[in-house]
Amino acid sequence: MLASVPAPRPAKKDSAASRRKSASKSTGAAVKDGSSARVSASGAAESPKQSCAQVHGVDFQSLVHATQEETLRAVVSSLPTTGLQATQIGRARQLVQQILHHRSPEDRVFLAYTSNMISCGLRDTFTYLARERLVDCFISSAGGIEEDVIKCGGSTLLGQFGQDGRALRRRGINRIGNLLVPNDNYCWFEDFFTPVLESVQEAQRASRWKTHTAPSEIIEAMGAAIAKNHPDTCTSSLVYWCYRNGISVFSPAFTDGSMGDMIYFYNFSHKGLVVDPLEDVVRLRKLAAKERGRNLAIVLGGGLPKHHLLRNVPMDAVVMVTTGLEADGCVSSGVLADDVACGLLREETETVRVQGDATVVFPLMLIAETAATREGAAA
């Protein structure tokens, strides 16, 4: 027969009285020293009031009878003291206001953006900045150039994020997030861009190919072509206003898009067209290397535009907006410590990084401060 195994004795439950007794023993030493159990658990409290602002948000009760403009300004001016990413947006807004409206005449302002910023409605915002000469240099990928020009020939429409890509493709519609671009827009762009390439190659031929053409020169030629051939729609274009106001536009990945396809196929029938991106690296560095003034940047999104700008231009102040995460381990998502470690930023660079969607937060940063909102933020 198997020997019977005694059942395990149930664990003794602590009573409330025993728990209180145990807690009393653990804090006894602190009580004998004249301190409380609370201080023993969390450490001595220090008051940071002298160096830190108090957290508070929007008092909507005081805005019940306010106008829409007054309410909007109250919301925006409350961002710095709201906490979390709202505070970052508020700090970024204050720095953007300084960069755009309170800089010295010798300072240079750079704006780097990803192509989706032009595909969406931020194109109108960038156009305003170029029209008012608030930015001295724009940097983007190929899509950030061609999508701007394409909108002069056809509209980009609002769709939905979940629309079936295969069904749209069969209908001749391209989808960028929840934005829809008909194929006809790209056909229009091909008809527009090919004569630009022909004029560029003719200039190279006239010089007996002693000079090469930089992407920024092709972009400038595109601005001139918009002004000449599409006067009714040119004023909506960032490329046009940069051409008209003499603002540099650089696209280091100029062939990574529809323009690259067209240059590729163009060279089958028109041999000898040379596009030299190194010319633009020299121009960008010369622009940033002036003896007087500071280099100031607004970086919307990451990837190539951010990396190309920051690796070539030593910055004095930078505002960054990104949806990337540090876990990605790429330049698009790098936190400030990563950018300093990689040499993209100097330790002394004044920097504000916002984790958020630029389509939402950047327009808020452009709302000008009044004397009242500045006083409210300071309080």
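Just so it is clear, glycine is given a Cβ too, placed from its N, Cα and C backbone atoms.
Per Swiss-Prot, NAD(+) binding site is recorded for 115-119, 141-143, GLU147, ASP256, GLY302, 323-324, 357-358, and the stated evidence type is similarity to another entry. Taken from Swiss-Prot, the feature spermidine binding site covers GLU146, GLU147, ASP261, HIS307, GLY329, CYS330, VAL331, ASP338, ASP339, VAL340, ALA341, CYS342, GLY343, LEU344, and the record attributes it to similarity to another entry. Here the residue is the original one, while Swiss-Prot reports the published mutagenesis LEU344 to Lys with the comment Still catalytically inactive.
Structure with Swiss-Prot features highlighted.
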residue : record                  : Cβ neighbours (10 Å)
SER115  : NAD(+) binding site     : 24
SER119  : NAD(+) binding site     : 20
ALA142  : NAD(+) binding site     : 21
GLU146  : spermidine binding site : 27
GLY324  : NAD(+) binding site     : 19
VAL331  : spermidine binding site : 20
ASP339  : spermidine binding site : 21
ALA341  : spermidine binding site : 11
GLY343  : spermidine binding site : 10
LEU344  : mutagenesis position    : 22
What is the separation, in Å, between the Cα atoms of SER115 (NAD(+) binding site) and ASP339 (spermidine binding site)?
-> 22
Around the Cβ of GLY329 (spermidine binding site), other Cβ atoms within 10 Å, all chains included, total 11
If you count the other CB atoms within 10 A of the CB of GLY302 (NAD(+) binding site), including all protein chains displayed, you should get 21
Just jot down the residues in the same chain as ASP261 (spermidine binding site), at least 6 apart in sequence, with C-beta under 8 A of its C-beta; none if empty.
-> none
Hey, how far is GLY302 (NAD(+) binding site) from VAL331 (spermidine binding site), Cα to Cα, in Å?
-> 7
List only the single closest residue to ALA358 (NAD(+) binding site), chosen from the binding-site residues GLY329, ALA341, GLY343 by CA-CA distance.
-> GLY329
When you measure from the Cβ of ALA358 (NAD(+) binding site), how many other Cβ atoms are you left with inside 10 Å?
-> 24
If you measure GLU146 (spermidine binding site) to SER119 (NAD(+) binding site) at Cα, how many Å is it?
-> 10
Closest by Cα to MET117 (NAD(+) binding site), out of the recorded positions GLY329, VAL331, ASP339, ALA341, LEU344, is VAL331
So of all those binding-site residues, GLY329, VAL331, ASP339, GLY343, which one's Cα sits nearest to ALA142 (NAD(+) binding site)?
-> VAL331
If you draw a 10 Å sphere around the Cβ of GLU147 (NAD(+) binding site), how many other Cβ atoms fall inside it, taking every protein chain shown into account?
-> 27
Among GLU146, GLU147, ASP261, HIS307, GLY329, CYS330, VAL331, ASP338, ASP339, VAL340, ALA341, CYS342, GLY343, LEU344, the record's spermidine binders - longest CA distance, Å | 36
Taking the Cα atoms as reference points, how far is VAL331 (spermidine binding site) from GLU147 (NAD(+) binding site) in Å?
-> 24
